[in-house]
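Participant: Sequence annotations record features per position, and here Swiss-Prot assigns GTP binding site to 45-52, 67-69, 97-101 based on experimental evidence. Annotated domain 'GB1/RHD3-type G' per Swiss-Prot: 35-278, in sequence order. Among the mutagenesis results in Swiss-Prot, Arg48 to Ala has the note: Abolished GTPase activity. The residue drawn here is the original one. Annotation of the published mutagenesis Lys51 to Ala in Swiss-Prot: Loss of GTPase activity. Constitutively monomeric. Expressed throughout the cytoplasm, loss of vesicular accumulation. Impaired ability to promote pyroptosis in response to T.gondii infection; the original residue is retained in the structure shown. Swiss-Prot documents Lys76 to Ala as a published mutagenesis change and attaches the note Abolished GDPase activity. One entry in Swiss-Prot concerns the mutagenesis experiment Arg153 to Ala. Its note says: Abolished phosphorylation by PIM1. Here the residue is the original one, but Swiss-Prot notes a mutagenesis experiment at this spot, Lys155 to Ala: Abolished phosphorylation by PIM1. Here the residue is the original one, while Swiss-Prot reports the published mutagenesis Lys207 to Arg with the comment In 8KR mutant; abolished ubiquitination by S. flexneri IpaH9.8 when associated with R-209, R-210, R-382, R-562, R-567, R-573 and R-587. Among the mutagenesis entries in Swiss-Prot is Tyr427 to Phe, noted as: No effect. Swiss-Prot documents Lys573 to Arg as a published mutagenesis change and attaches the note In 8KR mutant; abolished ubiquitination by S. flexneri IpaH9.8 when associated with R-207, R-209, R-210, R-382, R-562, R-567 and R-587. Under mutagenesis, Swiss-Prot gives Lys587 to Arg with this note: In 8KR mutant; abolished ubiquitination by S. flexneri IpaH9.8 when associated with R-207, R-209, R-210, R-382, R-562, R-567 and R-573.
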Amino acid sequence: MASEIHMTGPMCLIENTNGRLMANPEALKILSAITQPMVVVAIVGLYRTGKSYLMNKLAGKKKGFSLGSTVQSHTKGIWMWCVPHPKKPGHILVLLDTEGLGDVEKGDNQNDSWIFALAVLLSSTFVYNSIGTINQQAMDQLYYVTELTHRIRSKSSPDENENEVEDSADFVSFFPDFVWTLRDFSLDLEADGQPLTPDEYLTYSLKLKKGTSQKDETFNLPRLCIRKFFPKKKCFVFDRPVHRRKLAQLEKLQDEELDPEFVQQVADFCSYIFSNSKTKTLSGGIQVNGPRLESLVLTYVNAISSGDLPCMENAVLALAQIENSAAVQKAIAHYEQQMGQKVQLPTETLQELLDLHRDSEREAIEVFIRSSFKDVDHLFQKELAAQLEKKRDDFCKQNQEASSDRCSALLQVIFSPLEEEVKAGIYSKPGGYRLFVQKLQDLKKKYYEEPRKGIQAEEILQTYLKSKESMTDAILQTDQTLTEKEKEIEVERVKAESAQASAKMLQEMQRKNEQMMEQKERSYQEHLKQLTEKMENDRVQLLKEQERTLALKLQEQEQLLKEGFQKESRIMKNEIQDLQTKMRRRKACTIS
């Protein structure tokens, strides 16, 4: 059942205390209760640039994230506000407001770089907010983007000869969409006398300079990083909302008191975010919900705190460990529920129980397959198989015990009157043995006619009859109407009957063993069938993701070539060839 969101305001998600980042347990608890998929929008920018105002607008509130009206930075760490998505039913909009970059009070660029990296890692849409035009100063202030190769790893164990830049070639596959918001923008949008849209202005501003000097490289590096890491880009410009003196009361002012152009620009920005920001997903198309976002936050923050680099692959594997373990328990619970509803012990035959087990097992595997992902070496599915086998054996044992109890109770009811008659000496007389045998046959017939005795019916009966052999023999020996020869013949008949019953029981035992072996093979085949289907689906999903990444890289390479940057185009071409090689291997991969 969908969880309800009752966040009346933002809460600190990642605290920044004395330069140390820590996840806030209260915020994590809120995330852990949200089961719906999440669209995560993070905003980053220099302090005192009005980031919080835009986030409050996205939340549909006038107040929430602290605006602050002095040169002092208000937001510390990363703050979170979860609200129902206004355009996507069944989705949650998660707004992440970050502390201002370049706060003079901190004097620690390291800290800013981690905040920037975390915002990128956690979001599906990354908003960079700045004042004025995109000039070199604005680009210099965005040097954090050039730090990402030193702050994030995509793979946990990159090849030994693979450097940070090569590892960063995978960033595009999981990085968010990029939105640049330009505040207090007062210039006309044009280049070479031609009017530009905000998006064209951004593309124009990201053009590279030809040249190999240090100055040229400094100019090009942030632009190259933005183009390479964030292929999907959008730009919005905002006029100054009010006169500078009224900015301090911005959250108290009505829209009618603001510049109409600004009001429309904010509305356009919000509309774009609501309609175009995608659901946060992980490799394999896994949609992020509250518990998954909670796990990502913990994994990344713990990595930073311990001096490691946040790693996308490690974060996904840590999440998979948690979810796959839960998937095993969910599958077992489903199996137990189904067996509890369907099975009535004792079953008439072992096969009846095994058929019910097979149906419930198939459903349990389906539950696991739906709920699991990244099950490296299929360890969790093997664990599920072992637990299901144990559950099956437990049911077989319970079935056996239920049958034994039922049959023992029946024997007591059916045969106790005969035992009482024997004790009373009714059969200790001439011709008594034949009467006894006839009565015994009648009672055995009555026993066989009783329903739902289960799989122990014959064994329990034969054990009972064997325990009464001395009583039967005593009646035989005292019957004076029988000759010694007739007694010998009768003894042999009883022995033969007993031997025949034993042989029948042995046959039955062998048949049960064969049925159990057949069931084990069927279980193995069912696991293999569903696993094969899942692996094929995962392969197709990964190929789709790689094809999307390939298209974006080809587009960027073509643009670099068009602009005349041969060296950068060659680097991109190498990345493309590496990706195409991986895709060819993936396409050729067959599951045997």
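These residue numbers are counts, starting from 1, taken along the chain as shown.
Glycine residues also receive a Cβ, built from the backbone N, Cα and C atoms like all the rest.
Where in this structure would I find these features, and how exposed are they?
Facilitator: According to DSSP, Lys51 (mutagenesis position) is assigned to a helical segment.
Confidence annotation: the domain 'GB1/RHD3-type G' (35-278) carries a mean pLDDT of 84 in the model.
For Arg48 (mutagenesis position), the count of additional Cβ atoms within 10 Å of its Cβ stands at 19 [all protein chains shown].
Around Lys76 (mutagenesis position), a 10 Å sphere centred on its CB holds 19 further CB atoms from the protein chains shown.
Secondary structure from DSSP puts Arg153 (mutagenesis position) in a beta strand.
Here the Cβ of Lys155 (mutagenesis position) has 13 other Cβ atoms within 10 Å, regardless of which shown protein chain they belong to.
Lys207 (mutagenesis position) counts 13 other C-beta atoms within 10 Å of its own C-beta, drawing on all protein chains shown.
Look at Tyr427 (mutagenesis position): DSSP puts it in coil.
Its own atom aside, the Cβ of Lys573 (mutagenesis position) has 15 Cβ atoms within 10 angstroms in the protein chains shown. In this structure, Lys573 (mutagenesis position) is part of a helix by DSSP.
A helical conformation is recorded for Lys587 (mutagenesis position) in the three-state DSSP classification.
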Participant: Where's the emptiest Cβ shell within 10 Å among the binding-site residues Thr49, Thr98?
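Facilitator: It is Thr49 that, of the binding-site residues Thr49, Thr98, has the fewest other Cβ atoms within 10 Å.
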Participant: Could you check which of the binding-site residues (Gly45, Tyr47, Thr49, Thr98, Gly100) sits closest to Lys207 (mutagenesis position), going Cα to Cα?
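Facilitator: Going through Gly45, Tyr47, Thr49, Thr98, Gly100 one by one, the Cα closest to that of Lys207 (mutagenesis position) is Gly45.
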Participant: If you measure C-alpha to C-alpha, which of Lys51, Arg153, Lys155, Tyr427 (mutagenesis positions) come within 10 angstroms of Gly45 (GTP binding site)?
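Facilitator: Cα filter at 10 Å returns Lys51.
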Participant: When DSSP states are folded down to helix, strand and coil, where does Gly45 (GTP binding site) land?
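Facilitator: Reduced to three states, the DSSP call for Gly45 (GTP binding site) is strand.
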Participant: What does the structure give for the C-alpha distance between Lys573 (mutagenesis position) and Lys76 (mutagenesis position)? Integer Å is fine.
Facilitator: 41
Participant: Tell me which of the recorded positions Lys76, Thr98, Arg153, Tyr427, Lys587 ends up closest to Lys51 (mutagenesis position) in space, Cα to Cα.
Facilitator: Thr98
Participant: Within 10 Å of Lys155 (mutagenesis position) (Cα-Cα), which of the binding-site residues Tyr47, Thr49, Gly100?
Facilitator: none
